[in-house]
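Here is what Swiss-Prot says about this protein:
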DOMAIN    307-383  domain 'HSA'
BINDING   ASP495, GLU496, MET497, GLY498, LEU499, GLY500, LYS501, THR502  ATP binding site
MUTAGEN   SER505 to Phe  Temperature-sensitive
MUTAGEN   PRO646 to Leu  Temperature-sensitive
MUTAGEN   CYS763 to Tyr  Temperature-sensitive. Reduced sporulation efficiency
MUTAGEN   LYS792 to Glu  Complete inactivation
DOMAIN    795-956  domain 'Helicase C-terminal'
MUTAGEN   SER806 to Leu  Temperature-sensitive; when associated with M-881. Altered cell cycle distribution
MUTAGEN   THR881 to Met  Temperature-sensitive; when associated with L-806. Altered cell cycle distribution
DOMAIN    1257-1357  domain 'Bromo'
Amino acid sequence: MLQEQSELMSTVMNNTPTTVAALAAVAAASETNGKLGSEEQPEITIPKPRSSAQLEQLLYRYRAIQNHPKENKLEIKAIEDTFRNISRDQDIYETKLDTLRKSIDKGFQYDEDLLNKHLVALQLLEKDTDVPDYFLDLPDTKNDNTTAIEVDYSEKKPIKISADFNAKAKSLGLESKFSNATKTALGDPDTEIRISARISNRINELERLPANLGTYSLDDCLEFITKDDLSSRMDTFKIKALVELKSLKLLTKQKSIRQKLINNVASQAHHNIPYLRDSPFTAAAQRSVQIRSKVIVPQTVRLAEELERQQLLEKRKKERNLHLQKINSIIDFIKERQSEQWSRQERCFQFGRLGASLHNQMEKDEQKRIERTAKQRLAALKSNDEEAYLKLLDQTKDTRITQLLRQTNSFLDSLSEAVRAQQNEAKILHGEEVQPITDEEREKTDYYEVAHRIKEKIDKQPSILVGGTLKEYQLRGLEWMVSLYNNHLNGILADEMGLGKTIQSISLITYLYEVKKDIGPFLVIVPLSTITNWTLEFEKWAPSLNTIIYKGTPNQRHSLQHQIRVGNFDVLLTTYEYIIKDKSLLSKHDWAHMIIDEGHRMKNAQSKLSFTISHYYRTRNRLILTGTPLQNNLPELWALLNFVLPKIFNSAKTFEDWFNTPFANTGTQEKLELTEEETLLIIRRLHKVLRPFLLRRLKKEVEKDLPDKVEKVIKCKLSGLQQQLYQQMLKHNALFVGAGTEGATKGGIKGLNNKIMQLRKICNHPFVFDEVEGVVNPSRGNSDLLFRVAGKFELLDRVLPKFKASGHRVLMFFQMTQVMDIMEDFLRMKDLKYMRLDGSTKTEERTEMLNAFNAPDSDYFCFLLSTRAGGLGLNLQTADTVIIFDTDWNPHQDLQAQDRAHRIGQKNEVRILRLITTDSVEEVILERAMQKLDIDGKVIQAGKFDNKSTAEEQEAFLRRLIESETNRDDDDKAELDDDELNDTLARSADEKILFDKIDKERMNQERADAKAQGLRVPPPRLIQLDELPKVFREDIEEHFKKEDSEPLGRIRQKKRVYYDDGLTEEQFLEAVEDDNMSLEDAIKKRREARERRRLRQNGTKENEIETLENTPEASETSLIENNSFTAAVDEETNADKETTASRSKRRSSRKKRTISIVTAEDKENTQEESTSQENGGAKVEEEVKSSSVEIINGSESKKKKPKLTVKIKLNKTTVLENNDGKRAEEKPESKSPAKKTAAKKTKTKSKSLGIFPTVEKLVEEMREQLDEVDSHPRTSIFEKLPSKRDYPDYFKVIEKPMAIDIILKNCKNGTYKTLEEVRQALQTMFENARFYNEEGSWVYVDADKLNEFTDEWFKEHSS
């Protein structure tokens, strides 16, 4: 019965949802049946109940719907069909059961007791509990009908295993040693253990019972309750189980309460129980019963003392009150006096404030008067009224401006005198008469009129100039050059590029040849890249002149030398290189005129070209042609002026001091700001200096129909990858590319030099670093990553298709060829046809490329050029868009690049786009370039050196530049979105519409591509941080900390700042040319040597004392005085000088010490000494070994007064030198250290020479080991250490670099004394090679092969 109830409960728990769902479905079908009516009768099949609970629910449902048979006819039919199926199954079951019962033997007896034992045993086994022995000793019950095989066990007796430990111990004679053990009085422990175990097991069983345990009674079925009613005994078993569980859990509490109760009753019984408390035995145990209370009796003496104490307190209180009253009166008096004093001070302060306000008002009035006067002076200066300006300046008494004006006037006067001197010198050479100038004429002389005193009007070009007709501005340029010629001066023709400086120079030569009858010879010096163009121009414009083109191979030049020697030519056209190479031939002529093209090459007055021309060549006139007369600073402009007019501009310092002040905003901590008046005054004086000797016209002035040139600065964002790399390089001067990456250190760090250059590379494109591309794009294929990782490429990805669609052609200028390689991949990916020209392009290829690009129907869209190689001598006006990918430090290089397209012949507006990365080093470079252009604008452009602009125009232009410098707006800081970019790029409204359309098409294509990849939105155009590989997203501070050295001590070391490198010019050049040493190492080496020299001079060594304390004899002091030596000691030594001198005589008996005196002349040898120390040599000069005092000749010392350093060394031989030149040597008891050192060296050297031939033989055999593939010597890579410049990280990663030459050197000088040390050094060399190079590389393989060879060699020679 219990089993059936449990089965019923489990069935209800497990299958109730299924039956409920089935009944719900039947109910829904019944409702649907009622709605359908008689139209159609669907059949419903109810699944058979799988438990009695489901059957009961089906009965409940059947009873419930019997009251409404019409509405539930279909459901009733389905339930009755189910009941029929159940009845049929029951009949089948009973039939099978009867068949089974009939098959059982009639004589079989059912043993209920045995079955119960079997069940109990199974339950015990289920709980992993041992079965008791009496369960195992069951009688053997066999069925008579069953047949068994009888086995004879007579031969084999089973082994009896006893579980009784005591019995087994007793049988073995192992009785317990504790014979006096007493049994517990509270029962059997085994019984207690079994009871506790059963209680815990029962608690576990009750806790594991399900929470939804319920009981179902058949009485409720008979009462026909609905399914929503709860059973009357639903929670009976659950409550009983909870009561039993809580009762069992109370057992511990009951035990503790019982223990407390027993303890409390037993311990408090004699206090709480009356008859025990009143017992005499209990009372006797209490001490209080036996003690009598003490009676306190007052004493008279104590009373008297108390009264005396009270009187004393009252007396003191009165005295204190009197004292307080006196102090309060004093305080009141002081407060009264203070208030009176404060009121007096307040009146004084008020009077002072009135006086100060009066003085401030007077100062303001005076300031207004000064400003009003300054404005009047400025107005007079602008109106060019010099007399009024000087009068106002004299009234103002402005000493600063007066001094400035006086100095500039003196400089202009000196220049005027120099101009006259040069003109007079030229006149004397030509035999003309020199007219003296009076003082009155000197004061009224105009500087420009002095220079161009002789004027000559030119209306037509020379007849032998037949190549074409000169334009008006070219005739004016010819007229200016002829005026210089007439006035015996030289000048600079600085017309903007494209205005025909070449033609004007040829016209000057033809004019002098035809009109002035000056038959030359003329020398024209040009760059090699433009000599072809000059040759063509001479052939076209002046074919009648006998022109020699001096260039080519030595044989070609040799064939022309005879013609040059005899002077059978009119013009010699050559290059800078041959001017220097063949100066012995070319400098023999007295040249009539020297013309130098691209004259900014002469900006360095100390260059070899300037030196050669100035010192070897003789010429009557000089002319410099340059489109950029001022590229960086004013001294470069002075260098050009000094070259053409050496007599006039002969002091660079004077020129820079007076005219560089308004532009030199750096160089001192306190910046000297000039007022607008001072700036105008200085610049006007500078214009006065330059105007006679410099002519510059701009294309926009002389060619009015030339289209405009519009330059726009486009700001580009940094991608996530660029930001990470930029911060790494900025903070650590290195990149973290992950451990194991080729080219990086063991920790994955790639150290780099020249931080600014590396930052520029990162701004251009991160893939310039191969290690970065290997991590981000391992396949190195062309994909969207090319523009997603770089902001500039992302911008070009949006811009270039628009230019292509609108028919514009693009010139793109770069500073780095690596970026050009990446751009080529990008253009190929975008299917844009391009051409490339850089420094490696040959001259003949350049001409072909220019012709192909400039062809009328050329299909080339883009021309990639390097700024330095493609910025000169190219005509590319068929393109109308120039993109400056990265800005050059020299802004004139970018201007030259822009003028490739903006030149005469251009028909479209030229749009210049300069790409600048936001918040990067490129902004600093651009700012610096703008400063250089600003100087050029103020000095050159504002001068309007075209000989026709008025003073008002010059002043207006100059004022506009100065105002724009102070009020420069930063409206181009933010990056441009698509709409703003289209506004910038579009040259018309139609292009704006076209560009907007292209942007929409691009966005639609990006959405389609994202959808094809399964993305909801397109990825950002620039790669983000979360898309980068893990290497670039982790915190790299720890990696860089590992590379750094450990800090020394707890005190932070101060960083030492050096303001020079300490190298001479020769040492600097040697360091630059040395491949085995970087410039930083050379500077560091030089500083260490200088520090050692300083310590040696000060005497601060480990075994030296910086005092003169122990001078042994008085004769030594007199010796120093007689030879006029002065000892140079530290401040501490000087402080104790008198004391130590007095003690010297008394200490003569102490051990002798060495005094080493080093004169200032020894400093010449410090470089050699430091070099020998750094190389590890132990060289000691013989003079130092043999003598302790080095003294120079007395006569020389008296003249030069050399500074001496006195060094006192302990435990050394003392050598004294008397006035007569004799030496006295005092030897210590022990052997001389010098002899010991010499003996030790001799012994070491002889021992090292013993192994050196053997090692040399080993090296020779190693060098004979050749590779099987290409037969290269395996030792070739190990001969010397790699270059520090090429492999700077090698010396950071490898702790002990080693090479064959180092091993041979160490063997030769005795560092290695045994073959074992040589073997270890070779092993170190091979380990370094295997550690630094990848496994499988040829260096790695060579190291393994050589290692095997040396191991075999050492085994043979060790035996």
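Using the three backbone atoms N, Cα and C, a Cβ is placed for every residue, glycine included.
Sequence features annotated in Swiss-Prot and their locations in the structure.
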residue : record               : DSSP class
ASP495  : ATP binding site     : coil
GLY500  : ATP binding site     : coil
SER505  : mutagenesis position : helix
PRO646  : mutagenesis position : coil
LYS792  : mutagenesis position : helix
SER806  : mutagenesis position : coil
THR881  : mutagenesis position : strand
With DSSP, how much of the domain 'Bromo' (1257-1357) is helix, how much strand and how much coil, in residues?
-> 61 helix, 2 strand, 38 coil
Which of the listed binding-site residues (ASP495, GLU496) has the least company, meaning the fewest other Cβ atoms within 10 Å of its Cβ?
-> GLU496
Please tell me which one of the mutagenesis positions listed here (CYS763, LYS792, SER806) sits closest to GLY500 (ATP binding site), measuring Cα to Cα?
-> SER806
Whole-number Å distance between the CA of LYS792 (mutagenesis position) and the CA of ASP495 (ATP binding site)?
-> 34
Residue, out of the recorded positions LYS501, LYS792, whose Cβ gathers the largest set of other Cβ atoms within 10 Å = LYS792
Should CYS763 (mutagenesis position) be counted as helix, strand, or coil on the basis of DSSP?
-> helix
Alpha-carbon distance [PRO646 (mutagenesis position); GLY498 (ATP binding site)] in Å | 29
By CA distance, which of the mutagenesis positions (CYS763, SER806, THR881) lies nearest to LEU499 (ATP binding site)?
-> THR881
Fewest-neighbour residue among recorded positions, criterion Cβ within 10 Å, set GLY498, GLY500, PRO646 | PRO646
Compute the C-alpha separation of PRO646 (mutagenesis position) from ASP495 (ATP binding site), stating it in Å without decimals.
-> 22
Which of the listed recorded positions (MET497, LEU499, CYS763) has the least company, meaning the fewest other Cβ atoms within 10 Å of its Cβ?
-> MET497
In the same chain, which residues outside the set ASP495, GLU496, MET497, GLY498, LEU499, GLY500, LYS501, THR502 have their CB within 8 A of the centroid of the CB atoms that define the ATP site?
-> GLY627
Within the predicted model, mean pLDDT of the domain 'Bromo' (1257-1357) | 87
Counts by DSSP class (helix H/G/I, strand E/B, coil) across the domain 'HSA' (307-383) = 76 helix, 0 strand, 1 coil
Between the C-alpha atoms of GLU496 (ATP binding site) and CYS763 (mutagenesis position), the distance in angstrom, to the nearest integer, is 32
Distance between THR881 (mutagenesis position) and SER806 (mutagenesis position) at the Cα atoms, whole Å?
-> 12
